[in-house]
Every structure is written in structure tokens, then in C-alpha cells.
Amino acid sequence: MAPNPRKSHPLLKMVNNSLIDLPTPPNISAWWNFGSLLGICLATQIITGLLLAMHYTADTTLAFSSVAHTCRNVQYGWLIRNLHANGASFFFICIYLHIGRGFYYGSYLYKETWNTGVILLLTLMATAFVGYVLPWGQMSFWGATVITNLFSAIPYIGQTLVEWAWGGFSVDNPTLTRFFALHFLLPFLIAGLTLIHLTFLHESGSNNPLGVVSNCDKIPFHPYFSTKDLLGFIIMLTPLLTLALFSPNLLGDPENFTPANPLVTPPHIKPEWYFLFAYAILRSIPNKLGGVLALAASVLILFLCPFLHKSKQRTMTFRPLSQILFWVLVANLLILTWVGSQPVEHPFIIIGQLASLTYFTILLILFPLIGALENKMLNY
């Protein structure tokens with residue numbers, strides 16, 4: 001009998017072991033779809049981004065008009081741009097839901113997979129930030145100025161670091177050029193990190209909603225989950241296309257329709273919606289260095305999740321107290337997102353400060369406490 005090239009060819013067998021014959025727990029729910037959805041998002045962003053880069057000019061005098069030219073004069077340029085801009089939003093929706101799933105079902109106990117995932121999140125945030133600067137509108141320019149300026153809070157080397165990042169004494173042409181270079185490079189770094197993420201995942205196999213070992217009961221990925229993922233793609237791509245075609249500027253800032261002007265500061269500088277929770281935490285601390293540290297901690301705290309797990313059960317499926325706390329955390333993040341979009345005045349300042357305090361308290365203190373309490377209640 002001739003060997004099956006799918007199982008013997010050096011390249012095909014890697015694809016086979018990852019996407020076709022991969023042993024998968026039979027009971028994983030739709031919450032396990034987001035990994036493949038993120039892969040689709042990445043592919044879409046790289047393709048649309050490449051097409052946009054062909055028509056973009058990384059120069060302060062031409063960047064804004066080159067984007068306008070793409071939308072007006074390039075065949076389907078408007079569609080490519082709208083898909084790319086809104087695709088970023090869907091990328092973040094998927095990654096936040098993916099992280100939420102991992103947190104709820106204790107997937108962070110696969111430490112290597114979790115840590116590479118957090119690094120992926122940080123890289124994605126960096127990519128989105130430098131990408132937002134490229135159209136060179138008002139919010140692009142001032143967003144770049146404000147966020148890069150935060151590095152000046154680092155003692156001793158801060159100011160030097162900022163000027164080195166800017167390539168001068170303010171955000172200008174060198175800044176735009178290097179941001180374009182970074183925005184082109186980082187998605188490929190994300191693709192590489194994704195392969196590492198998957199390598200670690202396939203070492204241990206997928207988790208499942210019960211959090212129990214399912215080695216005795218696995219089924220092949222194809223056709224069962226390839227079909228299920230296909231449904232997920234359709235469910236995600238439908239709202240993406242709807243948004244890109246019917247209301248492409250819904251999530252954008254109107255300020256970005258004005259070309260960048262260093263002499264006029266917008267009344268309210270704020271990032272895209274997916275960074276608002278972190279921006280709210282940054283603003284809630286009246287000290288610059290303290291704010292920067294809180295901003296960094298708001299994301300880096302994810303690295304601590306495996307060490308803060310005190311429960312004897314892996315998932316929250318059968319832990320009602322932890323479930324309540326989890327949904328309080330979700331609500332808290334939504335409040336932070338809303339506060340981040342509001343002006344810095346009463347009552348938003350105090351709401352932001354309370355929500356920031358609650359965020360760290362839930363993650364660092366309440367989750368471990370509740371986990372230990374549930375162990376006690378169950379006589380573990």
C-alpha cells in the first residue's frame with residue numbers, strides 16, 4: 001500500500017497534525033472557535049494591509065491625501081480600507097473573547113500557551129497603535145504624541161527614549177516613517193508567534209469546558225470542528241461586512257477626518273475603543289509615572305493568572321461564586337471602556353478610579369480568595 005502523502009510528506013504532515021487529524025476533545029463549545037477566528041482576522045488584515053500599503057505614502061505631507069486617494073481613486077480602495085480599519089476592531093473583539101474564555105475555563109494553567117498568548121496580545125496592541133497613526137489625521141497625530149510621551153515618565157532615560165522613538169523633538173516625518181515600517185513588520189511577527197502559540201497548545205492538547213483530561217475520548221478535528229469553525233467564520237464575517245459596507249466610520253473618531261495639525265489640540269484625545277479600558281486606568285491615577293505603571297500592569301497582570309489560581313477545580317463551570325466574580329469583572333471592564341471615552345471631569349474621574357481599583361482587587365485578591373473559599377466549602 002502506497003504511503004499517504006498527507007501523513008508522510010514533511011510539510012503536509014505538519015498541516016495534517018494541526019488541522020486534520022488533530023485529536024480534539026468532543027465537548028468543546030463555540031467558545032473554542034475564537035482561535036481560528038483570530039487566524040482568519042490575521043490573514044484578512046495582512047491581505048488588506050498589503051493592498052493598502054501599495055497605495056500609501058509614509059510622508060507627513062502626503063499620508064493623509066494618499067489614504068483619501070486610495071478611497072476615491074483605487075478600485076475598491078474604499079472597501080479595502082473599511083475592511084482593514086473595522087477588521088482591527090473584530091480582531092480585538094475576538095482576542096478579548098478568546099482571553100475571557102481562557103480565563104473562565106482555566107486555560108491559563110497551560111502556562112507556555114498562555115504566556116505566548118499574552119505576548120501576542122501585547123504585539124497586537126503595538127501593531128494597532130502604530131497603524132492608527134498612519135492616516136495622519138488629528139487623532140492619529142495627537143494619539144501618537146500622548147502615548148509616546150508616556151515613556152518620558154521612565155526615570156533617567158525617559159526623555160532620551162521618547163526623542164529616540166520620535167526621531168526628533170516632536171512627532172514628525174521620521175516618526176511616521178518608522179511607524180509605517182513597524183506596522184508592516186509586526187503582523188508577520190504575530191504570525192510567527194501564532195505558530196509558537198499553536199506548537200505549545202498541541203503539546204498539551206486543548207482544554208475543554210469540564211476541565212478534565214479527555215485523552216480517552218478525542219475525535220479528529222476534520223470534519224467535525226473544521227465544519228464548526230466554518231460556521232464561526234460566517235457568523236464573524238457577516239457583521240464585519242455589514243459594518244464595513246453600511247457604517248464604516250461608526251467606531252472611528254470624527255477628529256481623524258481633519259489632517260494632522262500640531263498647532264491645534266483636539267478637545268478630547270482618546271484612543272480607539274479597544275484601548276479605552278487601559279486608557280481609563282492610565283487616566284485614573286493623577287501621577288504620570290503611576291499612571292504608566294498602572295497602564296502596563298492592567299495588561300501584564302495576565303501573566304500572573306496561573307499563579308493566582310487557588311481552586312482545586314480547573315474551570316469555573318461548577319464554581320458559582322467565581323462565576324459571579326468573573327461577570328462582575330466583565331461589567332467592570334465595560335464600565336472602564338465607557339469611562340475612557342468620557343471627558344476628564346466629575347463624575348467620570350471618581351468612577352474611573354473606583355473601577356480601576358476594583359479591576360486590580362478582583363484579579364489580585366478576590367479571585368484567589370474565592371478559589372480558596374470554594375475549596376473549603378467543598379471540603380477539598
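Note that the numbers count up from 1, one per residue, in the order the chain is shown.
The backbone N, Cα and C atoms fix where each Cβ goes, glycine too.
None of the listed substitutions appears in this model.
Non-local contacts of His183 (heme b b562 binding site) by the CB criterion (under 8 A, 6+ apart in sequence, same chain) comprise Gly49, Thr127, Val130, Gly131, Leu134. Sequence annotations record features per position, and here Swiss-Prot assigns heme b b562 binding site to His84, His183.
Cβ neighbours of His197 (heme b b566 binding site) (same chain, under 8 Å, six or more residues apart in sequence): Thr113, Thr116, Gly117, Leu120. In this structure, His197 (heme b b566 binding site) is part of a helix by DSSP. What Swiss-Prot lists as heme b b566 binding site is His98, His197, and the listing cites similarity to another entry.
Around the Cβ of His202 (ubiquinone binding site), the number of neighbouring Cβ atoms within 10 Å comes to 14. DSSP assigns His202 (ubiquinone binding site) to a helical segment in the three-state reduction. Residues annotated as ubiquinone binding site in Swiss-Prot: His202.
What Swiss-Prot notes for the natural variant Leu198 to Pro is this: In strain: Isolate PL05. If you draw a 10 Å sphere around the CB of Leu198 (variant position), it holds 17 other CB atoms from the protein chains shown.
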So if I draw a 10 Å sphere around the Cβ of His98 (heme b b566 binding site), how many other Cβ atoms end up inside it?
21
I want to verify one value. Collapsing DSSP to three states, which class is His84 (heme b b562 binding site)?
helix
His98 (heme b b566 binding site) and Leu198 (variant position), distance between Cα atoms, whole Å:
14
To the nearest whole angstrom, what is the C-alpha distance linking His84 (heme b b562 binding site) and His98 (heme b b566 binding site)?
21
